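Chemist: Encoded as structure tokens, here's the structure I'll be asking about.
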Amino acid sequence: MEQEDDKQYSREAVFAGRRVSVVGSDARSRGRVPGYASSSLYRESGIISARQLALLQRMLPRLRLEQLFRCEWLQQRLARGLALGREEVRQILLCAAQDDDGWCSELGDRVNLAVPQSMIDWVLLPVYGWWESLLDQAIPGWRLSLVELETQSRQLRVKSEFWSRVAELEPEQAREELARVAKCQARTQEQVAELAGKLETASALAKSAWPNWQRGMATLLASGGLAGFEPIPEVLECLWQPLCRLDDDVGAADAVQAWLHERNLCQAQDHFYWQS
């Protein structure tokens, strides 16, 4: 196992042009928001800051930007709630400069698994989500839809605030638009509640199947060990063996990466290592 350092290196005007866009349900049904609307999903989720987005829009051609928003690497960070840092932005710009439409496949992260939070973000939570999907294959889709519905809900609030502000200037149009927004908000909240209920039921099933999951997380954060998770589901045994050998087996981190990559839980260019 390679021993190395893990080196990490105003709000915009809401009503500019008096145009407020809302992500449509047709886009959400495809599991991805097209074009520049995709930037809204990453921005609203806190994955890309306003400053980072402005830099990327200035430095990248439109095609490259759209490829970035569609790439698995960035969607992986969205699913895990991992914001871009300076090093990630630098990597994007370097890879995008290549004369190759497959440049997104060169994106990856360096992860020190000796850091408990990195172990949680990059291994345990993705693995738990994958394992949950074995209980019900619809779970990943429910989670993605919930994120997008929550983004749409925030955008609807923005639109409602806008029309409330201009009601005195354009009362009739404002009244119509506010009624339309209220109807959309009610429908969105119904969908959010339905998905949340499904996920809560799935979570209860998962807890009964792996009762020591929560205890294991607490133990890991307190002492750095994985023993609190045991006994683990049988399907995870091939992963758990190298995970428990990370601090004394030079090949364990590569075995973890290979297991995750086979199940599309990490990128080919992700590099896991252990440095305590």
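Cβ coordinates are placed from backbone N, Cα and C, and glycine is handled just like the others.
At each noted site, the model still has the original residue.
Sharing the feature lines straight out of Swiss-Prot:
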MUTAGEN   M59 to R  Complete loss of trimer formation
Chemist: Taking the Cβ of M59 (mutagenesis position) as the centre, count every other Cβ atom within 10 Å, in any protein chain shown.
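Modeler: There are 14 such Cβ atoms around M59 (mutagenesis position).
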Chemist: Three-state secondary structure of M59 (mutagenesis position) from DSSP?
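Modeler: Going by the DSSP assignment, M59 (mutagenesis position) falls within a helical segment, counted as helix.
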